[in-house]
Amino acid sequence: MPVLNLNDPQAVERYEEFMRQSPYGQVTQDLGWAKVKNNWEPVDVYLEDDQGAIIAAMSMLLGDTPTDKKFAYASKGPVMDVTDVDLLDRLVDEAVKALDGRAYVLRFDPEVAYSDEFNTTLQDHGYVTRNRNVADAGMHATIQPRLNMVLDLTKFPDAKTTLDLYPSKTKSKIKRPFRDGVEVHSGNSATELDEFFKTYTTMAERHGITHRPIEYFQRMQAAFDADTMRIFVAEREGKLLSTGIALKYGRKIWYMYAGSMDGNTYYAPYAVQSEMIQWALDTNTDLYDLGGIESESTDDSLYVFKHVFVKDAPREYIGEIDKVLDPEVYAELVKD
C-alpha cells in the first residue's frame, strides 16, 4: 500500500518534491501543514505509474469527533487532476485502506471549477457533494469558501508592476495610501509576526470574532520559510496600520490572513495588497488568490474590497467531496 513513511527521509523528500512541483500543488497539502495543525493526525497516500513516479497524492489530517470515529480531511486536495475521476477513485481507495476503518468520512475540496456535469459524475462514482445544495447557508457552509476572488496574472504577460494591471481609476485607489505616506515592508521574522498579531487581534476584537493563538502562526513560521510565507506590514510615520500573511505555493500566492488597527488606516490594506501582488509578479507566479467572499454583491464588504483588485467574476469551486465511510455517523454529524 503506497502510504508515506514519515520516518523515511528519502520517501519524504520525493513526496514533497512532487507536491511542490505539481501544477495542482496546495500549501495545505504540503507536509508542513500537518506541523501547523499539530493537533491532527497526518496520513499521506500516493499513486505511482509503471516507472515508479508519483502521479497523484493526498495528505489527510484526522481530527477527533464526539463519536469514536475520526474526521479525515484533505484540505484543497488531492494533488492531481481531479477531473480524472477514475484516477481519483484509485487514490481514494488507497486512502480508505490507510484509514483502516477509523474515520466516518474522507472529505476533500479541490480548487476545481463547479459544473453540473462534474458534480453529477462525482455523485455517479459514489461521492456525496456539498456545494450549491448548501449555498443558502453562506460562505461558512463549507470549510473552505466556494467563491474565491482570484487574479489571473497570466492574462497580463507584459505587467511588471501592480499598477500595470489596472485602469486609471483603480490605479488612483492603489496609489492613495502611498501618497499619504504609507510604507510596506515584508519578512518572516518574529518581529513581523508580532506586528501581524497585534493587528489581527485588534481586528478580531473590533468585529467581535474569535482568533487563533499566536502559537498557530509560530508553527506556520517554523514550517515554511520566507520564500513560502511572508508577512506584509504597513506603517505610516512609524505607526502600525495594517498587515497580511501570504503563502506562495504551486501556481499561486494565497492571501490568507490579515489585520488592521482601529482608527484611520490611510487605506493601508490597499498598500498591503499592492505589495503582495508585486511579490507574485516578481516571482512569475500565475495566480494571486484573495480568498473567499460571501456573494458577488455590493452588499458583501469582502467582495467590494477584493473586487478592486480582481475584475473577473469569482471562481466557483466544486465544493466538498465526501467519501462516506460510516453512513450512520455521517448522518449524525453532517447537517445540510
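Sequential numbering from 1, following the chain as shown.
Cβ atoms here come from the backbone N, Cα and C positions, even for glycine.
Residues annotated as substrate binding site in Swiss-Prot: Lys37, Asn38, Asn39, Trp40, Tyr104, Arg212, Tyr216, Tyr257. Trp40 (substrate binding site) carries neither a helix nor a strand DSSP state and counts as coil. Taking all protein chains in view, 18 other C-beta atoms sit within 10 angstroms of the C-beta of Trp40 (substrate binding site).
While the structure shown retains the original residue, Swiss-Prot records the mutagenesis experiment Lys37 to Met with this note: Loss of activity. Applying an 8 A CB threshold to same-chain residues 6+ apart, the list for Lys37 (mutagenesis position) reads Leu61.
Quoted from Swiss-Prot for the published mutagenesis Asn39 to Leu: No effect on activity. Note on Asn39 (mutagenesis position): other Cβ atoms within 10 Å of its Cβ, all shown chains, come to 7.
DSSP gives Tyr73 (mutagenesis position) a strand state. Per Swiss-Prot, mutagenesis Tyr73 to Phe is noted as: Reduces activity 2.5-fold.
In Swiss-Prot, a published mutagenesis experiment is listed as Phe305 to Leu, annotated Reduces activity 33-fold. There are 15 other CB atoms within 10 A of the CB of Phe305 (mutagenesis position), with all protein chains counted.
Looking at Swiss-Prot, the entry for mutagenesis of Phe305 to Leu says: Reduces activity 6-fold. Phe305 (mutagenesis position) carries a helical DSSP state (H, G or I).
Cβ neighbour count for Lys306 (mutagenesis position): 21 (other Cβ atoms within 10 Å of its Cβ, all protein chains included). In Swiss-Prot, a mutagenesis experiment is listed as Lys306 to Cys, annotated with the note Reduces activity 2.5-fold.
Mutagenesis annotation in Swiss-Prot: Gly319 to Ser, described as Reduces activity 8-fold; the structure shown retains the original residue. For the recorded site, Gly319 (mutagenesis position), the DSSP three-state label reads coil.
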Message: Of Tyr73, Phe305, Lys306, Gly319, which is closest to Asn38 (substrate binding site) if I measure between C-alpha atoms? They're all mutagenesis positions.
response: Tyr73
Message: On a C-alpha basis, identify the one among Asn39, Tyr73, Phe305, Lys306, Gly319 that is nearest to Tyr104 (substrate binding site); the candidates are the mutagenesis positions.
response: Tyr73
- prompt: Nearest to Trp40 (substrate binding site) in three-dimensional space, by Cα, is which of the mutagenesis positions Tyr73, Phe305, Gly319?
  reply: Tyr73
Field: Candidate with sparsest Cβ neighbourhood (10 Å radius) among Tyr73, Tyr216, Tyr257, the listed recorded positions
entry: Tyr216
Task: Could you say whether, by DSSP, Arg212 (substrate binding site) belongs to a helix, a strand or a coil region?
output: coil
- prompt: Which of the binding-site residues Arg212, Tyr216, Tyr257 has its Cα nearest to the Cα of Lys306 (mutagenesis position)?
  reply: Tyr257
